[in-house]
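Copied over from Swiss-Prot, here are the features:
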- 53-54, GLN131, 177-179, 197-202, 243-244, 264-268, 274-275, 323-324, 455-456, GLY493: NAD(+) binding site (BINDING)
- CYS64 to Ala: No loss of activity (MUTAGEN)
- CYS192 to Ala: No loss of activity (MUTAGEN)
- CYS198 to Ala: No loss of activity (MUTAGEN)
- CYS355 to Ala: Minor loss in activity (MUTAGEN)
- CYS411 to Ala: Loss of activity (MUTAGEN)
- CYS411: active site (ACT_SITE)
Amino acid sequence: MTDNNKYRDVEIRAPRGNKLTAKSWLTEAPLRMLMNNLDPQVAENPKELVVYGGIGRAARNWECYDKIVETLTRLEDDETLLVQSGKPVGVFKTHSNAPRVLIANSNLVPHWANWEHFNELDAKGLAMYGQMTAGSWIYIGSQGIVQGTYETFVEAGRQHYGGTVKAKWVLTAGLGGMGGAQPLAATLAGACSLNIECQQSRIDFRLETRYVDEQATDLDDALVRIAKYTAEGKAISIALHGNAAEILPELVKRGVRPDMVTDQTSAHDPLNGYLPAGWTWEQYRDRAQTEPAAVVKAAKQSMAVHVQAMLDFQKQGVPTFDYGNNIRQMAKEEGVANAFDFPGFVPAYIRPLFCRGVGPFRWAALSGEAEDIYKTDAKVKELIPDDAHLHRWLDMARERISFQGLPARICWVGLGLRAKLGLAFNEMVRSGELSAPVVIGRDHLDSGSVSSPNRETEAMRDGSDAVSDWPLLNALLNTAGGATWVSLHHGGGVGMGFSQHSGMVIVCDGTDEAAERIARVLTNDPGTGVMRHADAGYDIAIDCAKEQGLDLPMITG
(Lines of atoms letter the chains of each structure in order from A and count residues from 1; the text may use other names and numbers.)
(Lines give C-alpha, C1' and ligand atoms only; values in the text may rest on other atoms or scores of the structure.)
Protein backbone atom coordinates (compact mmCIF):
# COMPACT_ATOMS: atom_id res chain seq x y z
CA MET A 1 0.00 0.00 0.00
CA THR A 2 1.19 3.53 -0.70
CA ASP A 3 -0.88 5.18 2.04
CA ASN A 4 1.53 5.73 4.94
CA ASN A 5 -1.43 5.72 7.33
CA LYS A 6 -1.93 2.06 6.37
CA TYR A 7 1.68 1.09 7.06
CA ARG A 8 3.60 1.22 10.30
CA ASP A 9 6.84 -0.59 11.08
CA VAL A 10 5.87 -1.70 14.55
CA GLU A 11 5.21 -4.92 16.44
CA ILE A 12 2.05 -5.11 18.52
CA ARG A 13 1.48 -7.59 21.30
CA ALA A 14 -1.52 -7.72 23.63
CA PRO A 15 -0.87 -7.19 27.35
CA ARG A 16 -0.70 -10.34 29.46
CA GLY A 17 -1.52 -11.09 33.07
CA ASN A 18 -4.31 -9.81 35.30
CA LYS A 19 -3.37 -6.13 35.49
CA LEU A 20 -5.83 -3.88 33.70
CA THR A 21 -4.84 -1.20 31.19
CA ALA A 22 -8.50 -0.25 30.63
CA LYS A 23 -11.20 0.47 33.23
CA SER A 24 -12.66 -3.04 33.42
CA TRP A 25 -12.31 -6.48 31.91
CA LEU A 26 -15.27 -5.70 29.64
CA THR A 27 -13.15 -3.08 27.87
CA GLU A 28 -9.76 -4.69 28.49
CA ALA A 29 -10.93 -7.78 26.59
CA PRO A 30 -11.71 -6.10 23.24
CA LEU A 31 -8.53 -4.04 23.61
CA ARG A 32 -6.37 -7.14 24.06
CA MET A 33 -8.12 -9.08 21.30
CA LEU A 34 -7.76 -6.18 18.85
CA MET A 35 -4.05 -6.04 19.64
CA ASN A 36 -3.80 -9.83 19.46
CA ASN A 37 -5.23 -9.75 15.94
CA LEU A 38 -2.15 -7.73 14.95
CA ASP A 39 0.42 -9.79 16.82
CA PRO A 40 3.11 -10.84 14.30
CA GLN A 41 2.56 -14.45 15.40
CA VAL A 42 -1.10 -14.10 14.41
CA ALA A 43 -1.58 -11.66 11.53
CA GLU A 44 -0.51 -12.26 7.95
CA ASN A 45 0.66 -8.68 7.32
CA PRO A 46 0.34 -6.75 10.59
CA LYS A 47 2.32 -3.71 9.49
CA GLU A 48 -0.50 -2.95 7.05
CA LEU A 49 -3.18 -3.95 9.59
CA VAL A 50 -3.99 -7.05 7.50
CA VAL A 51 -4.96 -10.00 9.67
CA TYR A 52 -5.91 -12.63 7.06
CA GLY A 53 -8.01 -13.29 3.98
CA GLY A 54 -6.50 -11.02 1.34
CA ILE A 55 -7.03 -7.54 2.83
CA GLY A 56 -9.04 -8.41 5.96
CA ARG A 57 -7.99 -5.70 8.40
CA ALA A 58 -8.40 -5.06 12.12
CA ALA A 59 -8.72 -1.28 11.76
CA ARG A 60 -9.19 1.07 8.82
CA ASN A 61 -5.79 2.72 9.21
CA TRP A 62 -3.23 3.36 11.94
CA GLU A 63 -4.84 6.63 13.01
CA CYS A 64 -8.10 4.76 13.57
CA TYR A 65 -6.28 1.96 15.40
CA ASP A 66 -4.68 4.46 17.78
CA LYS A 67 -8.02 6.12 18.46
CA ILE A 68 -9.77 2.78 19.08
CA VAL A 69 -7.10 1.85 21.62
CA GLU A 70 -7.32 5.25 23.29
CA THR A 71 -11.13 5.07 23.44
CA LEU A 72 -11.23 1.54 24.86
CA THR A 73 -8.87 2.53 27.67
CA ARG A 74 -11.24 5.31 28.79
CA LEU A 75 -14.58 3.63 28.04
CA GLU A 76 -16.92 3.34 31.04
CA ASP A 77 -19.05 0.30 31.86
CA ASP A 78 -22.23 2.10 30.83
CA GLU A 79 -20.89 3.26 27.47
CA THR A 80 -20.76 1.63 24.04
CA LEU A 81 -18.19 2.35 21.34
CA LEU A 82 -19.43 2.27 17.74
CA VAL A 83 -16.94 1.20 15.06
CA GLN A 84 -17.81 1.81 11.39
CA SER A 85 -15.60 -0.13 8.98
CA GLY A 86 -12.62 -0.02 11.29
CA LYS A 87 -13.10 3.60 12.37
CA PRO A 88 -14.29 4.60 15.87
CA VAL A 89 -17.16 6.98 15.18
CA GLY A 90 -19.01 7.39 18.47
CA VAL A 91 -19.35 6.62 22.16
CA PHE A 92 -22.86 6.58 23.61
CA LYS A 93 -24.41 5.98 27.01
CA THR A 94 -26.11 2.61 27.21
CA HIS A 95 -26.08 0.37 30.31
CA SER A 96 -23.87 -2.17 32.04
CA ASN A 97 -25.38 -5.21 30.31
CA ALA A 98 -25.16 -3.71 26.82
CA PRO A 99 -22.25 -4.53 24.51
CA ARG A 100 -19.19 -2.39 25.10
CA VAL A 101 -18.45 -2.33 21.36
CA LEU A 102 -20.72 -2.57 18.32
CA ILE A 103 -18.99 -3.05 14.97
CA ALA A 104 -20.23 -2.78 11.38
CA ASN A 105 -17.71 -3.60 8.65
CA SER A 106 -17.81 -3.48 4.85
CA ASN A 107 -21.60 -3.19 4.61
CA LEU A 108 -22.91 -1.74 1.35
CA VAL A 109 -26.38 -1.18 -0.07
CA PRO A 110 -26.97 -4.28 -2.25
CA HIS A 111 -26.93 -2.51 -5.65
CA TRP A 112 -23.43 -1.20 -4.87
CA ALA A 113 -22.18 -4.32 -3.09
CA ASN A 114 -19.34 -5.22 -5.43
CA TRP A 115 -15.55 -5.11 -5.36
CA GLU A 116 -15.32 -2.21 -7.80
CA HIS A 117 -17.33 0.14 -5.61
CA PHE A 118 -15.78 -1.15 -2.41
CA ASN A 119 -12.26 -0.63 -3.76
CA GLU A 120 -13.15 2.96 -4.67
CA LEU A 121 -14.33 3.56 -1.11
CA ASP A 122 -11.28 1.82 0.34
CA ALA A 123 -8.95 3.99 -1.77
CA LYS A 124 -10.71 7.09 -0.42
CA GLY A 125 -10.32 5.89 3.16
CA LEU A 126 -14.08 5.41 3.57
CA ALA A 127 -14.32 1.65 4.06
CA MET A 128 -12.46 -1.38 5.35
CA TYR A 129 -12.75 -5.07 4.51
CA GLY A 130 -13.24 -6.83 7.84
CA GLN A 131 -13.32 -10.41 6.52
CA MET A 132 -15.01 -12.36 9.35
CA THR A 133 -12.83 -12.33 12.46
CA ALA A 134 -10.25 -9.73 11.36
CA GLY A 135 -12.42 -6.67 11.84
CA SER A 136 -14.35 -8.25 14.71
CA TRP A 137 -11.20 -8.88 16.79
CA ILE A 138 -11.50 -12.61 17.49
CA TYR A 139 -9.01 -14.16 15.06
CA ILE A 140 -6.83 -16.78 16.75
CA GLY A 141 -4.60 -17.78 13.86
CA SER A 142 -5.02 -20.83 11.68
CA GLN A 143 -6.28 -22.86 14.65
CA GLY A 144 -9.58 -21.05 14.20
CA ILE A 145 -10.43 -23.13 11.15
CA VAL A 146 -8.44 -26.31 11.86
CA GLN A 147 -11.24 -28.23 13.53
CA GLY A 148 -13.83 -27.32 10.90
CA THR A 149 -11.44 -28.46 8.18
CA TYR A 150 -10.63 -31.59 10.18
CA GLU A 151 -14.34 -32.38 10.58
CA THR A 152 -14.78 -31.91 6.83
CA PHE A 153 -11.96 -34.31 5.95
CA VAL A 154 -13.17 -36.87 8.50
CA GLU A 155 -16.73 -36.75 7.15
CA ALA A 156 -15.43 -37.02 3.58
CA GLY A 157 -13.56 -40.13 4.67
CA ARG A 158 -16.78 -41.57 6.12
CA GLN A 159 -18.72 -40.86 2.94
CA HIS A 160 -16.18 -41.85 0.32
CA TYR A 161 -13.61 -44.18 1.84
CA GLY A 162 -15.36 -46.43 4.31
CA GLY A 163 -14.67 -44.33 7.37
CA THR A 164 -10.99 -43.47 7.09
CA VAL A 165 -8.62 -41.33 5.03
CA LYS A 166 -5.54 -43.27 6.09
CA ALA A 167 -3.21 -43.87 3.11
CA LYS A 168 -5.16 -41.23 1.14
CA TRP A 169 -3.99 -37.79 0.04
CA VAL A 170 -5.59 -34.40 -0.35
CA LEU A 171 -4.67 -31.95 -3.12
CA THR A 172 -5.29 -28.32 -2.28
CA ALA A 173 -3.81 -24.82 -2.50
CA GLY A 174 -3.47 -21.75 -0.30
CA LEU A 175 -1.44 -21.49 2.91
CA GLY A 176 -2.66 -18.13 4.17
CA GLY A 177 -4.42 -17.53 7.46
CA MET A 178 -7.34 -19.78 6.56
CA GLY A 179 -5.77 -22.14 4.03
CA GLY A 180 -2.85 -22.69 6.39
CA ALA A 181 -5.12 -24.90 8.49
CA GLN A 182 -5.55 -27.46 5.71
CA PRO A 183 -2.28 -29.40 6.00
CA LEU A 184 -2.58 -29.86 9.76
CA ALA A 185 -6.28 -30.73 9.50
CA ALA A 186 -5.51 -33.40 6.91
CA THR A 187 -2.71 -34.80 9.08
CA LEU A 188 -4.95 -34.92 12.14
CA ALA A 189 -7.61 -36.69 10.07
CA GLY A 190 -5.00 -39.27 9.02
CA ALA A 191 -4.32 -38.20 5.42
CA CYS A 192 -1.33 -36.91 3.51
CA SER A 193 -1.71 -33.59 1.73
CA LEU A 194 -0.06 -31.64 -1.07
CA ASN A 195 -0.49 -27.92 -0.39
CA ILE A 196 0.38 -25.48 -3.19
CA GLU A 197 1.28 -21.90 -2.20
CA CYS A 198 2.60 -19.06 -4.37
CA GLN A 199 4.32 -17.09 -1.57
CA GLN A 200 7.39 -18.67 0.03
CA SER A 201 6.94 -16.49 3.12
CA ARG A 202 3.63 -18.18 3.85
CA ILE A 203 5.16 -21.63 3.50
CA ASP A 204 7.91 -20.58 5.90
CA PHE A 205 5.32 -19.36 8.43
CA ARG A 206 3.37 -22.63 8.30
CA LEU A 207 6.58 -24.66 8.65
CA GLU A 208 7.61 -22.54 11.64
CA THR A 209 4.24 -23.00 13.37
CA ARG A 210 4.12 -26.73 12.52
CA TYR A 211 0.97 -26.47 10.44
CA VAL A 212 2.83 -28.07 7.54
CA ASP A 213 5.47 -30.76 7.95
CA GLU A 214 7.86 -30.30 5.04
CA GLN A 215 8.45 -28.58 1.71
CA ALA A 216 9.11 -30.31 -1.60
CA THR A 217 11.71 -28.93 -4.00
CA ASP A 218 9.47 -29.32 -7.06
CA LEU A 219 6.39 -31.18 -8.30
CA ASP A 220 8.27 -34.39 -9.07
CA ASP A 221 9.76 -34.43 -5.59
CA ALA A 222 6.32 -33.76 -4.08
CA LEU A 223 4.77 -36.70 -5.92
CA VAL A 224 7.58 -39.03 -4.87
CA ARG A 225 7.01 -38.04 -1.24
CA ILE A 226 3.25 -38.47 -1.53
CA ALA A 227 3.65 -41.95 -3.04
CA LYS A 228 6.09 -42.98 -0.30
CA TYR A 229 4.04 -41.68 2.62
CA THR A 230 0.70 -43.02 1.42
CA ALA A 231 2.27 -46.44 0.81
CA GLU A 232 3.57 -46.37 4.38
CA GLY A 233 0.23 -45.17 5.76
CA LYS A 234 1.83 -42.00 7.14
CA ALA A 235 -0.07 -38.72 7.47
CA ILE A 236 2.45 -36.07 6.43
CA SER A 237 1.75 -32.68 4.88
CA ILE A 238 3.87 -31.32 2.04
CA ALA A 239 4.10 -27.72 0.86
CA LEU A 240 4.94 -26.90 -2.74
CA HIS A 241 5.91 -23.42 -3.92
CA GLY A 242 4.02 -22.75 -7.12
CA ASN A 243 0.77 -21.64 -8.73
CA ALA A 244 -2.31 -23.85 -8.50
CA ALA A 245 -3.53 -22.67 -11.91
CA GLU A 246 -0.35 -24.15 -13.39
CA ILE A 247 0.14 -27.22 -11.20
CA LEU A 248 -3.40 -28.67 -11.16
CA PRO A 249 -3.68 -28.81 -14.97
CA GLU A 250 -0.23 -30.42 -15.07
CA LEU A 251 -1.37 -33.10 -12.63
CA VAL A 252 -4.44 -33.77 -14.78
CA LYS A 253 -2.22 -33.99 -17.85
CA ARG A 254 0.08 -36.49 -16.11
CA GLY A 255 -2.85 -38.64 -15.05
CA VAL A 256 -2.13 -38.17 -11.34
CA ARG A 257 -5.20 -39.04 -9.26
CA PRO A 258 -5.52 -37.54 -5.76
CA ASP A 259 -8.00 -38.98 -3.28
CA MET A 260 -9.60 -35.63 -2.50
CA VAL A 261 -9.41 -32.16 -4.10
CA THR A 262 -10.32 -28.78 -2.66
CA ASP A 263 -8.91 -25.24 -2.56
CA GLN A 264 -8.46 -22.39 -0.14
CA THR A 265 -6.64 -19.70 -2.04
CA SER A 266 -7.94 -16.14 -1.52
CA ALA A 267 -9.97 -16.41 -4.71
CA HIS A 268 -12.74 -14.32 -3.16
CA ASP A 269 -10.61 -11.22 -3.87
CA PRO A 270 -9.07 -11.35 -7.37
CA LEU A 271 -7.38 -7.98 -6.98
CA ASN A 272 -5.52 -8.83 -3.79
CA GLY A 273 -5.69 -12.56 -3.21
CA TYR A 274 -5.06 -14.72 -6.30
CA LEU A 275 -1.83 -14.71 -8.30
CA PRO A 276 -2.42 -15.11 -12.06
CA ALA A 277 -0.56 -17.95 -13.76
CA GLY A 278 2.85 -16.93 -15.07
CA TRP A 279 3.10 -13.82 -12.90
CA THR A 280 5.49 -13.12 -10.05
CA TRP A 281 4.07 -11.86 -6.77
CA GLU A 282 5.92 -8.56 -7.25
CA GLN A 283 4.33 -8.05 -10.68
CA TYR A 284 0.94 -8.81 -9.21
CA ARG A 285 1.20 -6.30 -6.36
CA ASP A 286 2.67 -3.55 -8.56
CA ARG A 287 0.06 -3.93 -11.30
CA ALA A 288 -2.75 -4.09 -8.74
CA GLN A 289 -1.94 -0.45 -8.00
CA THR A 290 -1.63 0.70 -11.62
CA GLU A 291 -3.88 -1.66 -13.64
CA PRO A 292 -6.48 -3.09 -11.26
CA ALA A 293 -8.98 -4.09 -13.96
CA ALA A 294 -6.33 -6.02 -15.90
CA VAL A 295 -5.18 -7.75 -12.72
CA VAL A 296 -8.72 -8.83 -11.83
CA LYS A 297 -9.26 -10.16 -15.36
CA ALA A 298 -6.00 -12.13 -15.35
CA ALA A 299 -6.67 -13.56 -11.89
CA LYS A 300 -10.17 -14.69 -12.83
CA GLN A 301 -8.91 -16.27 -16.06
CA SER A 302 -6.44 -18.29 -14.00
CA MET A 303 -9.21 -19.26 -11.59
CA ALA A 304 -11.19 -20.58 -14.56
CA VAL A 305 -8.25 -22.82 -15.48
CA HIS A 306 -7.90 -23.89 -11.85
CA VAL A 307 -11.60 -24.79 -11.54
CA GLN A 308 -11.59 -26.63 -14.86
CA ALA A 309 -8.82 -28.84 -13.50
CA MET A 310 -10.89 -29.47 -10.37
CA LEU A 311 -13.82 -30.45 -12.60
CA ASP A 312 -11.53 -32.79 -14.50
CA PHE A 313 -10.61 -34.51 -11.24
CA GLN A 314 -14.28 -34.76 -10.32
CA LYS A 315 -15.02 -36.46 -13.66
CA GLN A 316 -12.46 -39.09 -12.69
CA GLY A 317 -14.50 -39.84 -9.57
CA VAL A 318 -12.27 -37.89 -7.17
CA PRO A 319 -14.27 -36.29 -4.30
CA THR A 320 -13.94 -32.60 -5.11
CA PHE A 321 -15.41 -29.69 -3.17
CA ASP A 322 -15.21 -25.93 -2.79
CA TYR A 323 -13.93 -24.80 0.60
CA GLY A 324 -15.73 -21.48 0.71
CA ASN A 325 -13.52 -19.05 -1.22
CA ASN A 326 -15.99 -18.41 -4.07
CA ILE A 327 -13.62 -19.73 -6.73
CA ARG A 328 -16.53 -21.45 -8.53
CA GLN A 329 -18.33 -18.13 -8.92
CA MET A 330 -15.22 -16.43 -10.30
CA ALA A 331 -14.71 -19.27 -12.78
CA LYS A 332 -18.35 -19.16 -13.85
CA GLU A 333 -18.03 -15.45 -14.57
CA GLU A 334 -15.10 -16.34 -16.83
CA GLY A 335 -17.11 -18.83 -18.86
CA VAL A 336 -16.86 -22.11 -16.94
CA ALA A 337 -20.61 -22.74 -17.15
CA ASN A 338 -20.55 -25.89 -15.03
CA ALA A 339 -18.29 -24.52 -12.29
CA PHE A 340 -20.86 -25.41 -9.65
CA ASP A 341 -20.91 -29.09 -10.62
CA PHE A 342 -18.80 -29.84 -7.56
CA PRO A 343 -20.40 -28.91 -4.23
CA GLY A 344 -19.38 -26.61 -1.43
CA PHE A 345 -18.15 -28.20 1.78
CA VAL A 346 -21.13 -27.12 3.89
CA PRO A 347 -23.93 -28.92 2.00
CA ALA A 348 -21.60 -31.84 1.30
CA TYR A 349 -20.29 -32.47 4.80
CA ILE A 350 -21.11 -29.91 7.52
CA ARG A 351 -24.82 -28.99 7.41
CA PRO A 352 -26.02 -31.75 9.80
CA LEU A 353 -23.79 -30.18 12.46
CA PHE A 354 -25.24 -26.72 11.78
CA CYS A 355 -28.75 -28.15 12.20
CA ARG A 356 -27.89 -28.87 15.84
CA GLY A 357 -26.25 -25.49 16.39
CA VAL A 358 -22.81 -27.12 16.36
CA GLY A 359 -20.08 -24.83 15.12
CA PRO A 360 -16.74 -23.16 15.83
CA PHE A 361 -16.94 -22.23 19.52
CA ARG A 362 -13.60 -20.69 20.56
CA TRP A 363 -12.03 -19.07 23.59
CA ALA A 364 -8.82 -17.21 24.42
CA ALA A 365 -6.93 -16.77 27.69
CA LEU A 366 -6.42 -13.06 28.37
CA SER A 367 -3.71 -14.01 30.87
CA GLY A 368 -1.45 -15.20 28.08
CA GLU A 369 -0.87 -18.40 30.08
CA ALA A 370 -1.06 -21.66 28.13
CA GLU A 371 -1.92 -23.45 31.37
CA ASP A 372 -5.25 -21.62 31.48
CA ILE A 373 -6.17 -23.21 28.14
CA TYR A 374 -5.05 -26.65 29.30
CA LYS A 375 -7.27 -26.29 32.38
CA THR A 376 -10.25 -25.38 30.20
CA ASP A 377 -9.48 -28.35 27.93
CA ALA A 378 -9.75 -30.58 30.99
CA LYS A 379 -13.01 -28.91 32.01
CA VAL A 380 -14.50 -29.57 28.56
CA LYS A 381 -13.65 -33.26 28.90
CA GLU A 382 -15.12 -33.34 32.40
CA LEU A 383 -18.41 -31.74 31.34
CA ILE A 384 -18.71 -33.71 28.08
CA PRO A 385 -17.42 -37.11 29.24
CA ASP A 386 -18.92 -39.37 26.58
CA ASP A 387 -17.83 -37.63 23.37
CA ALA A 388 -14.74 -39.63 22.35
CA HIS A 389 -14.44 -37.73 19.06
CA LEU A 390 -14.28 -34.40 20.89
CA HIS A 391 -11.77 -35.76 23.42
CA ARG A 392 -9.56 -36.99 20.59
CA TRP A 393 -9.71 -33.55 18.99
CA LEU A 394 -8.64 -31.85 22.23
CA ASP A 395 -5.77 -34.29 22.71
CA MET A 396 -4.56 -33.77 19.15
CA ALA A 397 -4.94 -30.00 19.44
CA ARG A 398 -2.78 -29.89 22.57
CA GLU A 399 -0.14 -32.07 20.95
CA ARG A 400 0.01 -30.49 17.50
CA ILE A 401 -1.36 -26.95 17.54
CA SER A 402 1.05 -24.12 18.31
CA PHE A 403 -0.59 -21.14 19.98
CA GLN A 404 -0.36 -17.91 18.00
CA GLY A 405 -0.51 -14.83 20.20
CA LEU A 406 -2.77 -15.24 23.22
CA PRO A 407 -3.35 -18.96 23.90
CA ALA A 408 -6.70 -20.08 22.51
CA ARG A 409 -8.73 -23.15 21.69
CA ILE A 410 -11.29 -24.04 19.05
CA CYS A 411 -13.89 -26.68 19.85
CA TRP A 412 -17.03 -27.45 17.83
CA VAL A 413 -19.98 -27.75 20.21
CA GLY A 414 -23.63 -26.81 19.91
CA LEU A 415 -26.78 -25.63 21.62
CA GLY A 416 -26.84 -26.44 25.33
CA LEU A 417 -23.15 -27.25 25.63
CA ARG A 418 -21.88 -23.77 24.76
CA ALA A 419 -23.69 -22.19 27.69
CA LYS A 420 -22.66 -25.05 29.97
CA LEU A 421 -19.00 -24.55 29.12
CA GLY A 422 -19.18 -20.77 29.31
CA LEU A 423 -20.67 -20.85 32.79
CA ALA A 424 -18.02 -23.33 33.90
CA PHE A 425 -15.22 -21.12 32.56
CA ASN A 426 -16.72 -18.13 34.36
CA GLU A 427 -16.74 -20.10 37.61
CA MET A 428 -13.08 -21.05 37.04
CA VAL A 429 -12.24 -17.35 36.79
CA ARG A 430 -14.27 -16.60 39.93
CA SER A 431 -12.50 -19.31 41.94
CA GLY A 432 -9.04 -18.30 40.79
CA GLU A 433 -8.45 -21.58 38.98
CA LEU A 434 -7.81 -19.48 35.88
CA SER A 435 -5.32 -16.66 36.33
CA ALA A 436 -7.35 -14.06 34.39
CA PRO A 437 -10.63 -13.81 32.48
CA VAL A 438 -11.23 -15.58 29.18
CA VAL A 439 -13.17 -14.44 26.15
CA ILE A 440 -15.54 -16.73 24.27
CA GLY A 441 -16.35 -16.10 20.63
CA ARG A 442 -16.69 -17.87 17.32
CA ASP A 443 -16.13 -17.57 13.63
CA HIS A 444 -18.90 -15.86 11.66
CA LEU A 445 -19.01 -19.18 9.81
CA ASP A 446 -21.58 -20.68 12.16
CA SER A 447 -25.02 -22.16 11.97
CA GLY A 448 -27.18 -19.08 12.45
CA SER A 449 -24.90 -16.12 11.84
CA VAL A 450 -24.29 -16.07 8.09
CA SER A 451 -26.08 -15.92 4.78
CA SER A 452 -23.77 -16.94 1.95
CA PRO A 453 -25.36 -18.73 -1.02
CA ASN A 454 -22.02 -20.00 -2.31
CA ARG A 455 -20.87 -21.28 1.08
CA GLU A 456 -22.71 -21.69 4.41
CA THR A 457 -26.24 -21.40 2.99
CA GLU A 458 -25.62 -23.09 -0.35
CA ALA A 459 -28.46 -25.36 -1.49
CA MET A 460 -30.76 -24.77 1.48
CA ARG A 461 -33.71 -27.15 1.44
CA ASP A 462 -36.31 -24.40 1.07
CA GLY A 463 -34.34 -22.26 -1.40
CA SER A 464 -33.66 -19.50 1.13
CA ASP A 465 -29.92 -19.40 0.37
CA ALA A 466 -29.76 -15.62 -0.17
CA VAL A 467 -32.13 -14.48 2.59
CA SER A 468 -29.95 -12.36 4.88
CA ASP A 469 -32.45 -11.59 7.63
CA TRP A 470 -30.91 -14.39 9.70
CA PRO A 471 -27.49 -12.87 10.50
CA LEU A 472 -29.20 -9.54 11.20
CA LEU A 473 -31.50 -11.22 13.71
CA ASN A 474 -28.51 -13.03 15.20
CA ALA A 475 -26.64 -9.76 15.73
CA LEU A 476 -29.70 -8.04 17.20
CA LEU A 477 -30.36 -10.91 19.60
CA ASN A 478 -26.74 -11.07 20.76
CA THR A 479 -26.84 -7.33 21.37
CA ALA A 480 -30.06 -7.67 23.37
CA GLY A 481 -28.59 -10.60 25.29
CA GLY A 482 -25.53 -8.68 26.41
CA ALA A 483 -22.58 -9.97 24.40
CA THR A 484 -19.48 -7.92 25.15
CA TRP A 485 -19.00 -6.99 21.54
CA VAL A 486 -21.10 -7.70 18.45
CA SER A 487 -20.20 -7.30 14.79
CA LEU A 488 -22.11 -7.25 11.52
CA HIS A 489 -20.09 -7.69 8.33
CA HIS A 490 -20.49 -8.09 4.59
CA GLY A 491 -18.38 -10.01 2.09
CA GLY A 492 -16.36 -12.25 4.38
CA GLY A 493 -15.03 -15.49 2.96
CA VAL A 494 -16.56 -15.17 -0.49
CA GLY A 495 -16.14 -11.48 -1.27
CA MET A 496 -18.28 -8.43 -1.90
CA GLY A 497 -21.90 -9.07 -2.75
CA PHE A 498 -21.92 -12.71 -1.73
CA SER A 499 -22.36 -12.83 2.06
CA GLN A 500 -23.63 -11.12 5.19
CA HIS A 501 -22.64 -12.36 8.62
CA SER A 502 -22.42 -11.51 12.29
CA GLY A 503 -20.14 -12.25 15.20
CA MET A 504 -20.15 -12.02 18.96
CA VAL A 505 -17.66 -12.23 21.82
CA ILE A 506 -18.46 -12.48 25.51
CA VAL A 507 -16.16 -12.08 28.52
CA CYS A 508 -16.02 -14.54 31.42
CA ASP A 509 -14.79 -12.31 34.25
CA GLY A 510 -16.06 -14.40 37.15
CA THR A 511 -18.93 -12.13 38.17
CA ASP A 512 -22.58 -13.00 38.69
CA GLU A 513 -23.54 -10.46 36.04
CA ALA A 514 -21.25 -12.16 33.53
CA ALA A 515 -22.85 -15.52 34.33
CA GLU A 516 -26.29 -14.12 33.49
CA ARG A 517 -25.06 -12.69 30.20
CA ILE A 518 -23.21 -15.90 29.32
CA ALA A 519 -26.30 -18.02 29.94
CA ARG A 520 -28.36 -15.80 27.64
CA VAL A 521 -25.88 -15.25 24.84
CA LEU A 522 -24.41 -18.75 24.62
CA THR A 523 -27.92 -20.21 24.48
CA ASN A 524 -29.43 -17.69 22.09
CA ASP A 525 -26.52 -17.56 19.67
CA PRO A 526 -26.49 -21.26 18.66
CA GLY A 527 -30.25 -21.28 19.14
CA THR A 528 -30.61 -18.97 16.15
CA GLY A 529 -28.77 -21.56 14.07
CA VAL A 530 -31.17 -24.31 15.05
CA MET A 531 -34.05 -21.90 14.39
CA ARG A 532 -32.74 -20.95 10.95
CA HIS A 533 -32.35 -24.58 9.85
CA ALA A 534 -35.64 -25.68 11.41
CA ASP A 535 -37.36 -22.88 9.51
CA ALA A 536 -35.80 -24.23 6.31
CA GLY A 537 -37.34 -27.64 6.99
CA TYR A 538 -34.43 -29.74 8.26
CA ASP A 539 -35.74 -32.55 10.46
CA ILE A 540 -32.52 -32.69 12.51
CA ALA A 541 -32.98 -29.02 13.43
CA ILE A 542 -36.69 -29.42 14.19
CA ASP A 543 -35.94 -32.35 16.50
CA CYS A 544 -33.13 -30.40 18.18
CA ALA A 545 -35.40 -27.40 18.72
CA LYS A 546 -37.98 -29.60 20.44
CA GLU A 547 -35.38 -31.41 22.55
CA GLN A 548 -33.81 -28.12 23.69
CA GLY A 549 -37.14 -26.42 24.37
CA LEU A 550 -36.78 -23.63 21.81
CA ASP A 551 -39.90 -21.51 21.35
CA LEU A 552 -40.37 -21.38 17.58
CA PRO A 553 -44.00 -20.28 17.09
CA MET A 554 -44.43 -21.73 13.60
CA ILE A 555 -42.72 -25.03 14.48
CA THR A 556 -42.79 -25.90 18.17
CA GLY A 557 -45.75 -23.71 19.13
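Cβ from N, Cα, C; glycine included.
In the structure shown, the C-beta of SER266 has more C-beta neighbours within 10 angstroms than that of any other entry among the binding-site residues GLN199, ASN243, SER266. Residues near GLY53 (NAD(+) binding site) in space but far in sequence (CB under 8 A, at least 6 apart, same chain), listed by position: GLN131, MET132, ALA134, GLY176, GLY177, MET178, SER266, HIS268, ASP269, GLY273, GLY492, GLY493. Of all the binding-site residues listed here (GLN199, LEU275, GLU456), GLU456 has the Cα closest to the Cα of CYS355 (mutagenesis position).
Taking the Cα atom of each, CYS192 (mutagenesis position) and ASN243 (NAD(+) binding site) are about 20 angstrom apart. Inclusion criterion for the mutagenesis positions CYS64, CYS198, CYS411: a C-alpha placed within 10 angstroms of the C-alpha of ASN243 (NAD(+) binding site); this criterion is met by CYS198. Within 10 Å of CYS198 (mutagenesis position), judged by CA to CA distance, lie the following recorded positions from the set CYS64, LEU275, CYS411, GLU456: LEU275. LEU275 (NAD(+) binding site) is surrounded by 24 other CB atoms, counting those within 10 A of its CB over all protein chains shown. For the mutagenesis positions CYS192, CYS355, the largest tally of other C-beta atoms within 10 A is found at CYS192. Most Cβ neighbours within 10 Å, among the recorded positions CYS64, MET178, CYS198, CYS411: MET178 holds that distinction in the structure as shown.
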